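Engineer: Copying in the features that Swiss-Prot gives for the protein in this structure:
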- Asp542, Asp545: Mg(2+) binding site (BINDING)
- Ile841 to Ala: Complete loss of interaction with host calmodulin; in association with A-842 (MUTAGEN)
- Gln842 to Ala: Complete loss of interaction with host calmodulin; in association with A-841 (MUTAGEN)
Amino acid sequence: MFGFIKKVLDFFGVDQSEDNPSETAVETTDVSTKIKTTDTTQEESSVKTKTVVPTQPGGSVKPETIAPDQQKKHQIKTETTTSTTKQKGPKVTLMDGHVKQYYFARRGETSTHDTSLPPPVKVLSGRSIPLKEIPFEATRNELVQIYLTSIDKLIKSNKLNSIPSQQIASHYLFLRSLANSETDGIKKNQILSLAKPLGTYLASKEPHVWKMINELIEKSEYPIIHYLKNNRAHSNFMLALIHEYHKEPLTKNQSAFVQKFRDSSVFLFPNPIYTAWLAHSYDEDSSFNPMFRERLSTNFYHSTLTDNLLLRTEPKEVTLSSEHHYKKEKGPIDSSFRYQMSSDRLLRIQGRTLLFSTPQNDVVAVKVQKKGEPKSTLEEEFEMADYLLKHQRRLDVHSKLPQPLGQYSVKKSEILEISRGSLDFERFKTLIDDSKDLEVYVYKAPQSYFTYLHDKNQDLEDLTASVKTNVHDLFVLLREGIVFPQLADIFHTHFGEDEREDKGRYQALVQLLNVLQFQLGRIDKWQKAVEYVNLRSSGLADLGDSLPITSLFTSSDFTKHYFSELLTGGYHPTFFDKSSGTANSLFTGKRRLFGNYLYLNTIAEYLLVIQLTLGSYGDKVTRDMMDKPKKEAVWRELANVMFTSCAEAIHIMTGIPQSRALTLLKQRANIEKHFRQTQFWMTPDYSKLDEDTLQMEQYSIYSGEPEYEFTDKLVSGVGLSVDGVHQDLGGYNRESPLRELEKLLYATVTLIEGTMQLDKEFFKQLEQVEKILSGEIKTDANSCFEAVAQLLDLARPGCHFQKRLVLSYYEEAKLKYPSAPTDAYDSRFQVVARTNAAITIQRFWREARKNLSEKSDIDSEKPESERTTDKRL
C-alpha cells in the first residue's frame with residue numbers, strides 16, 4: 001500500500017515535505033555556544049533534532065509554537081539555506097548558525113523563575129502560617145494508585161456483573177491506555193494484568209461492547225480518548241470506584257483534589273493522555289461539552305479544564321537577554337527638539353494631548369504630563385515608539401506607528417494659554433500635573449491614530465480591518481515579549497480599591513486566580529473602561545503603557561501590586577495542622593506557576609478589551625436604530641468579528657490555521673447565543689422592559705441554561721448600574737451576564753496552552769522514538785512499533801505534517817524490523833498515507849492551475865505574434 005502511494009507521489013513529482021504552507025520540517029544544527037536545556041540542568045551543543053516548526057510569513061520561526069522541550073534549540077529566526085535528504089525519512093532543512101537572530105521570549109519550561117518569591121504563607125486571624133507546598137502531580141499519582149487498588153478489590157469481589165458494561169468498558173480502556181503510557185515494564189505488566197479479567201468478562205458477557213472496544217484499540221494506543229470523545233460519560237468512573245472500594249479516609253490534599261476535579265475522570269489522566277484528549281475534545285465529532293457539569297448544575301467547569309492543564313506544566317522559560325533588540329536598540333531621546341505650538345493650528349484636545357494640524361495632513365501631538373506621572377513614563381513611550389518603528393518590518397507590525405519627535409519641558413502657563421479656547425479645556429486642566437514646568441512628549445501620527453476603535457463614524461468594514469490590525473499586533477508583540485497591561489481601565493469595582501488584593505482591577509480569568517470565584521464578575525462602568533482605549537483605527541497606541549514579558553513571570557512591581565496573594569499561594573483552600581503550626585494545600589503549587597497563569601490571563605484580557613470595544617461601537621451605532629433586523633445584523637457581525645479575533649490569536653500563538661481555529665472555537669462557544677447576549681446586555685434597551693418580558697427575553701438568550709439572576713433595580717435608560725449613570729455588565733456583587741464570552745475566552749486560552757503542551761509531549765516521545773531507532777535504547781520490535789504508534793496519538797489533530805513525519809518513522813521502523821508483524825498498526829498508518837497522498841495531489845493541481853493562470857495573464861499582455869498559444873488545428 002505504502003509503495004503504491006509513493007509511486008503516485010513520485011509520478012506527480014511533488015515535494016512531500018511542503019503539503020502545508022504554514023508548517024515546515026526542520027533539522028537543526030545548533031553550532032552556538034552551549035545552551036541550557038529547559039527541562040534538565042544538562043548542557044548540550046551541536047544538537048540535531050527532527051521537528052515540526054510552524055513558521056511566520058517570510059519563514060521566521062515562531063519560538064513559542066515549537067514544542068516546549070525543544071524550544072531551547074529554536075530561539076532563533078532563521079533562513080533556510082541547505083537541504084538534505086535522509087533515507088526513508090522526511091525531507092529536512094539545515095539552519096545556518098550564521099544568520100540566526102535570538103529571541104528572548106523562550107517558550108520552554110524551567111524548574112523555577114524567581115528565587116526571590118516571597119515565602120508561601122496563609123494569613124489566619126492576622127497570623128502568617130507557613131504553607132507546605134504539595135505538588136499537583138504527587139496527589140494525582142496517589143489517587144491513581146488508590147484507583148488501581150480499588151480495581152483489584154473489584155475483581156477479587158466477583159461483582160463485575162453488578163456494574164454497567166459501559167463503566168467496565170471505561171475501566172478497561174483506561175487501563176489499556178495507562179499501560180501504554182507507562183515506561184516501566186514491571187508497572188506496565190501489572191496494569192495489563194488488572195485489565196485482563198475485565199476484558200475476559202466483556203468478551204464473554206457483552207460481545208457487542210467488546211467489539212467496539214477492539215475497534216478503538218486498533219485505532220489508538222490511548223483508546224480511552226476516543227471512547228470518551230464519542231460517548232458521553234455520565235459519571236466520573238474512577239472516583240465512583242474509589243468511593244465504593246477505598247474504605248480508608250483520603251488525605252486532605254486528596255480530598256481537595258477530588259472536590260476540585262470531581263467532574264471528569266480525565267483530570268486524573270497522565271499528561272500525554274490528558275493533553276491528547278483535550279486537543280481531540282475540540283473536534284467536530286466530539287460529544288464532550290464543557291459548558292456544564294455532568295450533573296447539569298448551573299456551575300460552569302470549562303475553567304477547571306484550564307486549571308488542570310496549567311497545574312501539569314512547569315514555569316515557562318522567559319528571559320530578557322542584554323543583547324536582545326529590546327534591551328540594546330531603544331534609541332536616545334531627542335531633548336533638543338522644540339515644536340512651536342500655536343492656537344491657530346490647534347485641532348482639539350484629546351484627553352491630555354493637544355492635537356495640531358500640519359500641511360501634510362498629518363497631526364502633531366503634544367502629550368502633556370498628567371498628575372502624579374513621573375517623567376520616565378513619557379520617556380518609555382518615546383523609546384517604545386522608536387523601537388517599534390526601527391523593527392516594524394522584522395516584527396511584522398501592521399499598525400501605523402507614531403513618529404517620536406522630541407521630549408522636553410514646557411511652562412504650564414504656555415500650555416494653558418494655547419489650549420484655553422478649546423471646548424475640552426476645563427477637563428484638560430484637571431488631568432495635567434500641577435507643576436509649573438511640565439514634561440511633554442511630541443510625536444507625529446496620521447489622523448486615524450487619534451480615532452478610537454469604537455468610533456461610530458467607521459463603517460463595519462473599516463472597523464473589522466482595524467480590529468484585525470490591533471489583534472495581530474497585540475499577539476505578535478506578545479510573542480516578541482512585549483506586554484500591554486493597560487489597554488483599558490477595566491475594574492470589577494471602584495469601592496475599597498486599596499484594601500482589595502487585586503486593587504479593584506478586573507481579572508479576565510478570575511476563576512484561575514481566585515479560588516472563591518466561579519464565574520467572571522461584574523464589570524464596573526464598562527463603556528467608561530474603554531472610553532480612552534489604547535486601540536485605534538490605525539492600530540496600537542500609547543505604546544509607553546507596556547512591560548517586558550519578564551514582569552509577568554517574576555515578583556515584579558506589577559505582579560506584587562495586583563497579584564500579591566498569588567505570589568504566596570495563600571489564597572487557595574488551606575488545611576491548618578494545629579500539631580505543627582503549619583498549613584498545607586494542594587494548590588499552593590500554583591505559586592511556582594503564577595507566570596503561566598498571568599500569561600494566559602493577559603491573552604484573555606486582550607480579547608476582553610476587544611469585546612468591550614466592539615460592544616461600545618455596537619451600542620453607539622445601533623442605539624437610535626428603529627429597524628430591528630438591521631440592528632441585529634450589526635450585532636451579529638460584531639459577534640463574528642469577536643470569534644474571528646480569538647481564532648486569529650490562536651493562529652498567531654500556535655500556528656493552527658485561522659479557519660480551523662474558528663471551527664474549533666465554535667465547538668465550545670455558541671456564536672448565536674453570544675450575539676444575542678451582547679446585543680441584550682451591552683445596550684440600555686433591556687432597562688425599558690417589564691419583568692415578564694425581561695424573563696422571556698432571557699429564555700431566548702440563555703436557551704438551555706438558567707436565566708441571569710440579579711436583585712438590583714434597573715435604572716431607566718441605563719440598565720444595571722451601581723452609580724445610576726453608567727451601565728455595568730452585571731449586577732452588584734454578581735457575575736457577568738456574558739456567559740458565551742466567558743466560554744469563548746477559556747476555549748481560546750485552553751486551546752493555545754493545550755496545543756503547546758501537546759507539542760511538548762509529541763517531541764518528548766519523538767526523542768524516545770529516535771533513540772530506539774538509532775539503537776541508543778535497546779528494545780524489541782513490538783516496543784518500537786508501539787512507541788511510534790504513541791507518537792501518532794500525540795500529533796496535533798488535523799496537522800497532517802506531524803502525522804506524515806510519524807509515518808516516516810514508521811517506515812524506518814519497518815526497515816529496522818522487516819520480519820516483525822505490523823498488522824496491528826498498518827491500518828492506522830494507511831489512513832495517514834492516503835490522506836498525505838490526497839493532500840499532495842490536490843496541492844499539485846492547485847499549483848498547476850495557478851501557474852497556468854499566471855502564464856495566461858503574461859501571454860495576454862504580449863503582442864499576438866509573440867503569444868505561445870497552440871495554434872494547431
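Cβ atoms here come from the backbone N, Cα and C positions, even for glycine.
No noted substitution is present; original residues retained.
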Engineer: Using the alpha carbons only, what distance in Å do you get between Asp545 (Mg(2+) binding site) and Gln842 (mutagenesis position) once rounded?
Structural biologist: 47
Engineer: Among the binding-site residues Asp542, Asp545, point out the residue whose Cβ has the most other Cβ atoms within 10 Å, with all shown protein chains included in the count.
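Structural biologist: By the 10 Å Cβ neighbour count, Asp542 comes out on top.
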Engineer: Helix, strand or coil by DSSP: which one applies to Asp542 (Mg(2+) binding site)?
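Structural biologist: Looking at the DSSP assignment, Asp542 (Mg(2+) binding site) belongs to neither helix nor strand, so coil.
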Engineer: Do you know offhand how many angstrom separate Gln842 (mutagenesis position) and Asp542 (Mg(2+) binding site) by C-alpha?
Structural biologist: 46
Engineer: Can you give me the Cα-Cα distance between Ile841 (mutagenesis position) and Asp542 (Mg(2+) binding site) in Å, rounded to a whole number?
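Structural biologist: Ile841 (mutagenesis position) and Asp542 (Mg(2+) binding site) have their Cα atoms 49 Å apart.
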Engineer: Given a 10 Å Cβ-Cβ cut-off, pick out the one of the mutagenesis positions Ile841, Gln842 that has the most other Cβ atoms nearby.
Structural biologist: Ile841
